[in-house]
Each structure stands twice: as C-alpha cells, then as structure tokens.
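Pulled from Swiss-Prot:
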type	residues	note
ACT_SITE	CYS439	active site
MUTAGEN	CYS439 to Ser	Loss of activity
VARIANT	ILE48 to Val	In plasmid pINV_F6_M1382
VARIANT	SER66 to Gly	In plasmid pINV_F6_M1382
VARIANT	LYS73 to Arg	In plasmid pCP301
VARIANT	ARG97 to Gln	In plasmid pINV_F6_M1382
VARIANT	ASN155 to Asp	In plasmid pCP301
VARIANT	SER166 to Gly	In plasmid pCP301 and plasmid pINV_F6_M1382
VARIANT	ARG200 to Ser	In plasmid pCP301
VARIANT	GLY311 to Glu	In plasmid pCP301 and plasmid pINV_F6_M1382
Amino acid sequence: MHITNLGLHQVSFQSGDSYKGAEETGKHKGVSVISYQRVKNGERNKGIEALNRLYLQNQTSLTGKSLLFARDKAEVFCEAIKLAGGDTSKIKAMMERLDTYKLGEVNKRHINELNKVISEEIRAQLGIKNKKELQTKIKQIFTDYLNNKNWGPVNKNISHHGKNYSFQLTPASHMKIGNKNIFVKEYNGKGICCASTRERDHIANMWLSKVVDDEGKEIFSGIRHGVISAYGLKKNSSERAVAARNKAEELVSAALYSRPELLSQALSGKTVDLKIVSTSLLTPTSLTGGEESMLKDQVSALKGLNSKRGGPTKLLIRNSDGLLKEVSVNLKVVTFNFGVNELALKMGLGWRNVDKLNDESICSLLGDNFLKNGVIGGWAAEAIEKNPPCKNDVIYLANQIKEIVNNKLQKNDNGEPYKLSQRVTLLAYTIGAVPCWNCKSGKDRTGMQDAEIKREIIRKHETGQFSQLNSKLSSEEKRLFSTILMNSGNMEIQEMNTGVPGNKVMKKLPLSSLELSYSERIGDPKIWNMVKGYSSFV
C-alpha cells in the first residue's frame, strides 16, 4: 500500500486563495477548481509555488482519504482470511460496488458499511466470539502486515537560498556493516511498526536521522525511535523489564553505529567513550494511555546501561562477517522528558513526575550550579575543552536552556511547543554526544521534533546563529518549515507505521485555546491539512 500521492487532479481553494498562473477549469460559488495537470508557473514567490504544487499533488477530501484507506485495509484483511482458508466473497463484492462510484458519490455511510462487512467476516470466518477478541485480531492482522513489509532507507532533498540539503533516514533494518545487520536479533530487512506493543527484542520504529549539506558534510545526526517499553506486556513484570533492557541495548548499539569511527575502534577491541542524551516527549500521567509507566521502563533500562566505575558496558555487535563480537563502551547516558502535547502544554499535566529527572540531567549536561550562576560545567565544559570552536554555540544554547528552565517556559506552548526538547537535542549534538529522541510511537511527536531540528539546523547553517528564544517564525521561515514538514521523510515513516501518512500532532479541538500553535508556525492552512494527512483515520 502506498498512497502518499493520491493522484486526484482537481482541488478546491476558497476564492482569493487560488494558485496564480493556473488555469481555472470550472466555477463554483466561492470556489476556484484548478486542474493540477494544467498548473503553470505563475509570477509568485517560488517557495509559495512549490508549496502549492505539493498541495495539489497530495490534498484530497477527507471522504476520499478514508475510502482509500478503508479499501486498502480491506485488501489486507481479505488476504488474512484467505490464508486461514476462509471466504472473502462478501468483502470483495462490497469493494467492487464501491469501485463503481465516483469519489464525490462516496460518503461516510459507504465506508462504514465496508468496515462493518470486514469486521463481520473476520468474526465469522475466523471463529471469533466477542468484540474485544475481534479488535485484537484486527489489530494483529494489520500489524503483521506492516511488519512484514520491507523498510528501506528514506532520502529526501530540499533547496533553500540556492543551497541543497539532504535528509537521510536509515531504519534499524539497514544499520549494517557491509551486508550484515549490526544487532543481536536480525531484522531481515523488515520493520517493527509502532503497534508492536509486545515486541521483546527490537525498538519500534527506530531510525538514524541525518542532515547533510550540499558539500556532502553531515550537519546533524541523531536517533529517533518509539518508546523503550513493551507496554503491551504486564506492567512491572520481569518479561517487560527484560524487553526494555533489550531495547535499550539496541538503542546504544544504534548510537554507536551513528559514529562510524567509534564503531570501528570498538570492533577492533578498543574501549570507546560514548555519550547519549535521551530526550523523551511523553506526558507521564495516568490520563495518557500508560505513558508514566512507559517512561519508567525507558529511564530504568537506559540508566541500567551506564558504565559503572568497575568497568565499561559490554555490548554484542555483529561485524562485517555477521559474527557477534563483544565490544566495550565507556557509556554515559542522561535522560530527559519534556511533554509537548496539549495535556502538558495547555493543562500542565505530567511535569510533577519529571522535574527531578530533568534537573538531574541538566546537572550532568551543564554542571551542578549552571542554573543558579550560569557557570558551564559537566559534559558541556568537557566538550569546550576538547573542541574550543564549539564554545560559542554551546554557550548560546546553554543560556537559552537556562532561561527556559528557570522561567518554566517549557511547560507552556507560547508559540514554540518543542522549545526545550529541540535545544537540548541540538546541544547534545554540538558537544559530541549522540542525541536520541522519542515519543510513544516514534512517528508523531517524534516526527515533529525531527522537523523542528531540521528547520533550525538549516537556519544555523545559513546564518551562523541559532534562533533567539521567543522569536516568531518569519514568513520565509514558515515556508522553509512547511517544505521540511512535507519533505523531511516523516510522511514515509508514518506510512510505514500505520499504512498511511499523517501526523496526529495536527488537531482541531472544540476549544481552540487548547490547540497547539502549529497553525501559526506553519502559516498556511493547506499545508497544515497536508501534514495532518490521514492521521484521524488511524
């Protein structure tokens, strides 16, 4: 299933918002209907033209989205029923009937009818007795389908101010030395989607995310992933703790992989130094689907891998021959958590459980007294001593972090939901640590952090300076951000995890005062809707 570009040729704009230079192919009251196939380059700013072309390529009605998604899922469930020796004729007949309709003739009733037929046939053909068992089976079928697809690298490119940037995303299944996956348990080219809540060996949805400039130089690198918790297993059970440990070891292996020179040294028998800054984006309260216990699993597992004074941490890594080799790592991990959703930023939930954790980690990163007197210590001071050219950037980011934390600005949106998580991640990379970030699934909040980092790192690369705190995005910066959101690789990752692209961070709530500031940060409602994509259907 691949339906990122839906191929619909007509898109409606409100009057006054049409694409200048396009030829109108029809008239409706208050609306210009424009044919994508006949769009010509107009005289408007090229950045706006590019965004409008993206809109025309991707945008479709919600009914159309839900129809395509429901129909493609129906194909998956038909295959599962066939493999079990069942009869798919009723589902096929319903699909054939829908195929005779034009898109405008289909409504939610038709889609609900298809979904109902699918549920009834799965229940009847597979001998399922109750609703809970049915829901579990439907989820299992679709999760198995997603996990048996090949997950390949995603490479995207954008141009800005005449410079080209490459976004390189490497899934865990392609973290290889030669042709061999580095991890203890093989991926065999497949993925672990975010619905794999009982997975014991692998982290769900783990990727190495790089930004490379037009000279081929890496300007940012980090690991993005789903939560280090097999939260589908019984809470506080030994098997859940073991699963978290396995996932944590895999994250450290991936972090080592992201530093090829360190990995090579480690495989040659040397003990290497590795620092990791883990930034979680969960909201740890009882109201958020168990994110409090998930965070405990993750923090406990990562801290448990920190090297003790008695010796380095031992890991098993596959070498180029595919053989497991024990490597020694002087490992230091600091763990943060900053809630970035509406519950955290609009209702103030989840902070009580992480303030102490964050304060301790800031002491490790910037020194015990930094928040009080501004004197940089900790890992940051060590980095400045080893690499003096990073000093100005470290001081700039550190002072912003100090202002945010001392004024508790991270606990409110204020036009920048990811203000602290982004700066901690950028500081980690600047001082030579491996930044890692995650939410529950590794696709929505994690994807937005990924996009915010890419926007800021391009700004820094072009201007030589990070953004000021509390500064609003200019019109040009909004266009850059929009372009990144559409071309960062996030949509492809979302599709691998759910079957369709779309970010759940984009929400319209009954009370607009509870909404995050992404309508303002993006600026263009068309792009906002494209980024939202199919997320309301998964």
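In case you wondered, yes, glycine gets a Cβ from its N, Cα and C as well.
Don't look for the substitutions in this one, it keeps the originals.
Projection of Swiss-Prot feature records onto the structure.
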residue: LYS73; record: variant position; Cβ within 10 Å: 22
residue: ARG97; record: variant position; Cβ within 10 Å: 12
residue: ASN155; record: variant position; Cβ within 10 Å: 14
residue: SER166; record: variant position; Cβ within 10 Å: 15
residue: ARG200; record: variant position; Cβ within 10 Å: 15
residue: GLY311; record: variant position; Cβ within 10 Å: 10
residue: CYS439; record: mutagenesis position; Cβ within 10 Å: 29
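Counting in whole angstrom, LYS73 (variant position) lies 33 from SER166 (variant position) by their C-alpha atoms. Note on proximity: among ARG97, ASN155, GLY311, CYS439, the recorded positions of the record, the Cα nearest SER166 (variant position) is that of ASN155. In the three-state DSSP classification, ARG97 (variant position) falls within a helix. Comparing ARG200 (variant position) with CYS439 (mutagenesis position), their Cα atoms are 18 Å apart once rounded.
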